[in-house]
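Report on one structure; see the data block that follows.
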Amino acid sequence: MICASKITMLGLLVMCTLGGVLGKVDIRQTTANKAFMETMRADGYEVVHPFQIRDKNERIGIDTRNYFLKAQEHYSHVTIVIRSNQLGRLKLVLERNNFIFLNQTAFHKLDADGERVIQNRVENCYYQGTVGGEESSFVALSSCNGLRGVISFANGTTFGIWPLDGGDRNSRRHPHILYKSEWSQEAKCGSSMAHAVGQRRMKKHVHKHRSHHHEHNKKRDVSKRTKYVEVALIADYEFMKARGLHDLDAISYMLESLNIADSMLSRDLNIRLSAVYVELWTDVQRIDLWEDIERTLSGVVDYASGHIYHIQKDASILFTAGSFANQEVSNAAIRSICTARSAVIVKGVEQFATHWNGELLAQSIGHLLGLEHDTTACSCEPSPECVMRQQPGRVGGGGGSPFSWQFSKCSVARMHGIWQDGNIQCLLNKPFQVSELRECGNGVVDGSEECDCGSRENCQDPCCDPLTCTLRPHAQCAAHHKCCHRCELRKAGDTCRSSKSPCDVAEQCDGKSGDCPPDGHLIDGTVCGTDGQCWRGNCSDSHQQCQKLWGREARVAEPVCFEQNTKGAEYANCGQRQADGTYHPCQIEDTRCGTLHCHSGSITPIDSSLKAFTFHFTENSHQIQCKSIASAAVGLTSDGTNCASGRVCVAGSCVEMSSVSSATACPTNNLALLCSGHGHCTTTARCVCFNGWSGVACDIRSNSSTYQGSMGFGEEGSGGSSQKSSERKTIMIPHLNIGTTLETATLFAILLGFGVFLLLCLVCLMLCYRRRSVVEIPKPSDEKDEESPDRQIKFGNMPSYREEKRKRKSNKKIYGALNRITEADERDSTSLRSRDSAGGSQQLVDRRNGAPVVVGGIRDPYAGEHIYAESSSNHLTRQFRGINSDGSYPLRSFGSWRSSAPISPASSSGQLTDVSTATTPLRLNKIGKFLKTLQSDDESPSPFSDHQSFTTGIGIGARLEQMQFGGGGDEELSAVEADHDVGSNTESSRGCEEPMDPGSWDSPTLVNGASSSSTSNNYNFRQSPSLFSDPFKLEMTNSMHN
């Protein structure tokens, strides 16, 4: 009865509409019409006659084929008008979907005869558009055999359109059924059960896939670029049986569903779907259909990997008519796009309403990309339901659930983060461009290529062979790798990608691969800035946003300013509509995410081209200033800004953080805290430890750390798990290191540098010391000229000191005093030698005529020199001036006297000045008294001038020698004691014990036994042996003799 009443009503409507034109056609008896009408409610549809408007408002039929060009080519742009009693006049502005499939798309059918190519040409008659250009409406339909598709509005009201059999499709009066669409059965998504498994699987594939692409497709904002998902459509045997094994009907159903899903994804996510392969099973079921949809999905993955592996695709989609447990109608592997596990299974829930399958397909593609189900906090105003809902179909409560074609703001925010992470670079190429890319020499590394430096003529990579696109034998990596230097892998720890913001982290090479690790950042919600938090690797801080707009003194305005956003005015709103340019008023809970209001700062914006508003009002006797920018691009509060506890702003809405940011499981030893509560977690599941903590899970106390918190980072309280590999390493954030703790490598470098500095200082000191130690005192010029290279030094008979040693042992006290005298004597000798060297250019002067005295052709270097310490023999000689000589001038010598200049007898009374004899050891008991005598004589020296005084001096020397060796040991002891009392230790203080009688020196002792009566002119006198050995005197004596 119900069916009969429906058919009767349908017949009445059709007859009233068509009149006598179609009165002869009994559309109630058509099998297709009867099957469709059985699914309609009596009051939920109406018959309409759509028509097409072409140029110059010409009204034609609904056939969109362009017969002027090709019979099977449809117009790119069409406009369909539908007059409805309920909706009024609907003007559908449509554009052909040129990406749904291409000429290269292969349509295959598998039957008992094997695999065959479907010969019938598939027409592209699939359109997308809006109602009257209103962006808040949704239209997707096909026009191959009448109009068949969906028309939806922003409030969730959805209508389906279906063509009736009969009549002329080229006429303007072809009947269609316009009906209100709602879900008629329970339907759930099965992907939630596979979420955890799929996510773990995806993490293993992300880095492997990116290692081939992310170095060339560098991280960049691709949210505005169109992405293309190439899919392989498979219709299993159960699905084909439900459609009577009609090839074109099955293909049309799948393409209509794909067209609707493509329209949803392209509007909000800028993703296009394209069928690159279509396969129909018309003989047997090639995979097992289990009640467990997850197990069935595994069979789809195995089939796609084993049978259609040669098809270059991003995902495989199976349409089936099988039934699964728990009313599950779809399933997909979470975040598996561009991998071998990228597969979707969709049940054909409605035979005539393809838009329900289109919604399921769009949701499944979202799961492949990484989108999760929306929570109750996510909305897509004004539509009550969003695409990523967990339960698409619900029955009860006065009707079914509405059709959803909008993605929530949570899903849009998640997808934007996925694009920023750069994990889906495979979607940037257009369909069928893979064959062009996957060839050696195009400069892009793809497939099994190890490198690709372009053509042989243009290759600049010394590590890559341009002919085979493989590494050269000596190379470990290629030049395009971030962790490669001169064809060798960079050592572990080298930074290959620096941080770009306070919420970003620097990646380091691992020393095993030339690829830089995946780009990661601190997880969303990490505190940063003045009052901000991390969002997609950047710090979202309203204070900093105000400072960028109004200057450094600007701050966020009072909360009352944000309440103005509910007005939807130009200066206070939650966004601008693209269709008519009007502004969205904010909901009360979203006011903080609308127009950003600031106060203070400059009067006008820093960017003078921006249109700004400033208004003041008083509240509770308090003056409040609100400054805003009338530009949605820069005037709205930035995404990721904290708007409430655990909530963030996304596209003008305040949503829960957990609904827009995927949870990341970082290693920890406390399940309640990420990174053990001592660090921050990154999107790559690694920990950045606080100062004083280290280890994979930041659970080890240490004196140093790779992180010192800046930017006001606080500890997170969200949970996490520790089910991560021990291979994870604590990484470093260089720009956040503002403390005093240094790295071990830094300390080692400082220590090494300090050691090198000390070594250089030591070398410099050694060089300076060596230079100073080799300085030689130059000899006087006259000594250099007079010295003969053949000169020999003769020492003669050296005295024996054995007796002296014996005496030293017997009386150490005496010899101790003598040693002190010896040291003083050596110092005086050194001083005398220096004076002699300095006066080497002086000459002996004859007092009689002032002429210099030359002895043996050599000028005496000591003639006329002032005597610093005169010997006792010379002092006594001056007392006996009556002694005559044989006419020779006595010359001062050390150890002997000689004369070479004749002196006349008349001059015997003259005096010879500045002449000294060698020192002779004297009795020491009268040293003090003799010292006073020498001092008085030094002040008024008296020269002797005759030979007699000269000979007398000789006698004195002999007598002094006799006195020295003739005295007893007691006298020597008393002399030493006297010397000790006086305190003198110089040669000038060595005097005689008492004055001696000059008459006792009549017979001087001559050298070599010569008698005193000898008349020889050259006298060589032997000086008495001294108690002290003076090598300087010995050297000078020999030089004088020679």
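Keep in mind that glycine also has a Cβ here, set from the backbone N, Cα and C atoms.
Those substitutions? Not in this structure, it's all original residues.
Annotated in Swiss-Prot:
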DOMAIN    227-431  domain 'Peptidase M12B'
DOMAIN    437-524  domain 'Disintegrin'
DOMAIN    662-699  domain 'EGF-like'
MUTAGEN   Gly149 to Arg  In ju161; axon guidance defects
MUTAGEN   Asp461 to Asn  In ay64; sex myoblast migration defects
MUTAGEN   Leu471 to Pro  In ay46; sex myoblast migration defects
MUTAGEN   Cys477 to Tyr  In ay17; sex myoblast migration defects
MUTAGEN   Asp504 to Asn  In ju160; axon guidance defects
MUTAGEN   Cys509 to Tyr  In ju159; axon guidance defects
MUTAGEN   Ala557 to Thr  In e541; uncoordinated movement
MUTAGEN   Gly594 to Glu  In ju157; axon guidance defects
MUTAGEN   Ser628 to Leu  In ay47; sex myoblast migration defects
MUTAGEN   Cys687 to Ser  In ay44; sex myoblast migration defects
MUTAGEN   Pro902 to Leu  In ay48; sex myoblast migration defects
MUTAGEN   Arg990 to Lys  In ju255; axon guidance defects
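All features noted in Swiss-Prot, drawn onto the structure.
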{"residue": "Gly149", "record": "mutagenesis position", "Cβ within 10 Å": "26"}
{"residue": "Asp461", "record": "mutagenesis position", "Cβ within 10 Å": "19"}
{"residue": "Leu471", "record": "mutagenesis position", "Cβ within 10 Å": "18"}
{"residue": "Cys477", "record": "mutagenesis position", "Cβ within 10 Å": "23"}
{"residue": "Asp504", "record": "mutagenesis position", "Cβ within 10 Å": "21"}
{"residue": "Cys509", "record": "mutagenesis position", "Cβ within 10 Å": "24"}
{"residue": "Ala557", "record": "mutagenesis position", "Cβ within 10 Å": "21"}
{"residue": "Gly594", "record": "mutagenesis position", "Cβ within 10 Å": "32"}
{"residue": "Ser628", "record": "mutagenesis position", "Cβ within 10 Å": "28"}
{"residue": "Cys687", "record": "mutagenesis position", "Cβ within 10 Å": "31"}
Query raised in the report: Distance between Cys687 (mutagenesis position) and Asp461 (mutagenesis position) at the Cα atoms, whole Å?
Result: 36
Report task. Pull out the mutagenesis positions from the set Gly149, Cys477, Gly594, Ser628 whose C-alpha sits within 10 Å of the C-alpha of Leu471 (mutagenesis position). Result -> Cys477
Report task. Find the shortest Cα-Cα separation between Asp461 (mutagenesis position) and the mutagenesis positions Gly149, Cys509, Ala557, and name the residue that gives it. Result -> Cys509
Query - Candidate mutagenesis positions Cys477, Asp504, Ala557, pick with smallest Cα gap to Gly149 (mutagenesis position) - result: Asp504
Query raised in the report: Can you tell me how far the Cα of Cys477 (mutagenesis position) sits from the Cα of Cys509 (mutagenesis position), in Å?
Result: 13
Query raised in the report: Between 0 and 100, where does the mean pLDDT of the domain 'Disintegrin' (437-524) sit?
Result: 88
Query raised in the report: Rounded to an integer, what is the Cα-Cα distance in Å between Asp504 (mutagenesis position) and Gly594 (mutagenesis position)?
Result: 26
Query - Of the mutagenesis positions listed as Ala557, Gly594, Ser628, the one whose CA lies nearest the CA of Cys509 (mutagenesis position) - result: Gly594
**Report entry** DSSP-derived structure type at Cys509 (mutagenesis position), helix or strand or else coil
**Finding:** coil
Report summary line: Ser628 (mutagenesis position) sits from Ala557 (mutagenesis position) (Cα to Cα, rounded, in Å) at a distance of 10
Requested in this report: Could you break down the residues of the domain 'Disintegrin' (437-524) into DSSP helix, strand and coil, giving a count for each?
Outcome: 1 helix, 16 strand, 71 coil
Query - Gly594 (mutagenesis position) - helix vs strand vs coil (DSSP) - result: coil
Query - Secondary structure tally of the domain 'EGF-like' (662-699) (DSSP, helix then strand then coil) - result: 4 helix, 9 strand, 25 coil
